[in-house]
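Q: To start, I am sharing the structure in question, which I have written as C-alpha cells.
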Amino acid sequence: MSDGDYDYLIKFLALGDSGVGKTSVLYQYTDGKFNSKFITTVGIDFREKRVVYRANGPDGTVGRGQRIHLQLWDTAGQERFRSLTTAFFRDAMGFLLLFDLTNEQSFLNVRNWISQLQMHAYCENPDIVLCGNKSDLEDQRAVKEEEARELAEKYGIPYFETSAANGTNISQAIEMLLDLIMKRMERCVDKSWIPEGVVRSNGHTSTDQLSEEKEKGLCGC
C-alpha cells in the first residue's frame with residue numbers, strides 16, 4: 001500500500017510498567033527484529049504498519065479486505081510520565097497492556113493500568129488485550145500462566161504470553177485487538193465513541209463511513 005492508500009487509520013496504545021518490553025514488542029511486530037539494547041522510552045513514541053483485515057461472516061466466509069494503517073503508540077511506563085501517557089488514552093481505539101512474566105510487581109500493577117483506562121479511555125469498557133511478555137525466559141518466570149489467565153477472565157479480556165525475543169504470539173495479540181475494534185465499529189449504533197483520529201484515507205472520518213452502513217446493534221461500551 002502506498003501512502004494514503006488505506007481504508008482506516010487506527011491508533012493502538014501499548015502500555016504497562018517500565019521495562020516490560022513495550023518498545024521491543026512493537027519493534028518485533030513492525031520490523032520482525034529484536035533489539036535488546038533499546039533504552040527506556042521517554043514520553044511517547046510510535047511505529048506504523050499496514051495490514052489487511054478480513055472479517056469472517058456468520059457462515060464462515062471471509063469478507064472483503066479492509067486496508068488498515070496501524071499507528072502503534074509506545075508509552076513511557078515511569079510514574080513521572082503518567083499524566084502525559086493518560087492524555088493519549090482517549091485518542092486510542094485499542095490497548096495492548098503488557099506485564100513482565102519475570103516481574104511479579106508488573107503483573108500486580110495490571111489492575112492499576114486497567115483502572116486508568118476505565119477512567120481516561122473513550123469509554124469505561126475499552127478493548128484491551130493483556131500480554132505476559134518475556135515468555136522465552138521460562139527459567140525466570142515469576143507469574144504463573146493460570147494467575148494471568150484468571151485475571152484476564154475477571155476483566156473479560158484476551159490473554160497472550162508473548163516474547164519480543166522470538167516473536168511468539170505478538171502478531172496474534174495485535175490481530176486479536178484489531179478484530180475486537182473492527183467488530184465494535186460494525187455493531188455500534190452510536191458512533192460518538194469513535195476517536196476523531198480514526199480517519200479514512202479519503203479524508204472522511206470512520207464515523208462518516210459507518211453511518212452509511214446498516215446499523216447492526218448497540219455499542220458495547
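Quick reminder: no glycine exception, Cβ is built from N, Cα and C everywhere.
Every residue here is the original one, so none of the noted swaps is modelled.
Take a look at what Swiss-Prot says about it:
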type    : residues                       : note
BINDING : 16-24, 74-78, 133-136, 163-165 : GTP binding site
MUTAGEN : Gly19 to Val                   : No binding of GTP and GDP
MUTAGEN : Thr41 to Ser                   : Increased rates of GTP binding and GDP dissociation
MUTAGEN : Ala76 to Thr                   : Increased rates of GTP binding and GDP dissociation
MUTAGEN : Gln78 to Leu                   : Increased GTP dissociation and decreased GDP hydrolysis
MUTAGEN : Asn133 to His                  : Increased rates of GTP binding and GDP dissociation
Q: Which of the three DSSP-derived classes (helix, strand, coil) applies to Lys22 (GTP binding site)?
A: helix
Q: DSSP secondary structure for Gly16 (GTP binding site), reduced to helix/strand/coil, please.
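A: Its secondary structure by DSSP: coil.
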Q: Of all the recorded positions given, Asn133, Ser163, which has the fewest Cβ neighbours within 10 Å once its own Cβ is left out?
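A: Relative to the other recorded positions in Asn133, Ser163, Ser163 has the fewest Cβ atoms within 10 Å.
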Q: About how far apart, in whole Å, are the alpha carbons (Cα) of Asp74 (GTP binding site) and Gly19 (mutagenesis position)?
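A: One finds 12 Å between the Cα atoms of these residues.
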Q: From the Cα of Ser163 (GTP binding site) across to the Cα of Asn133 (mutagenesis position), what is the distance in angstrom?
A: 5
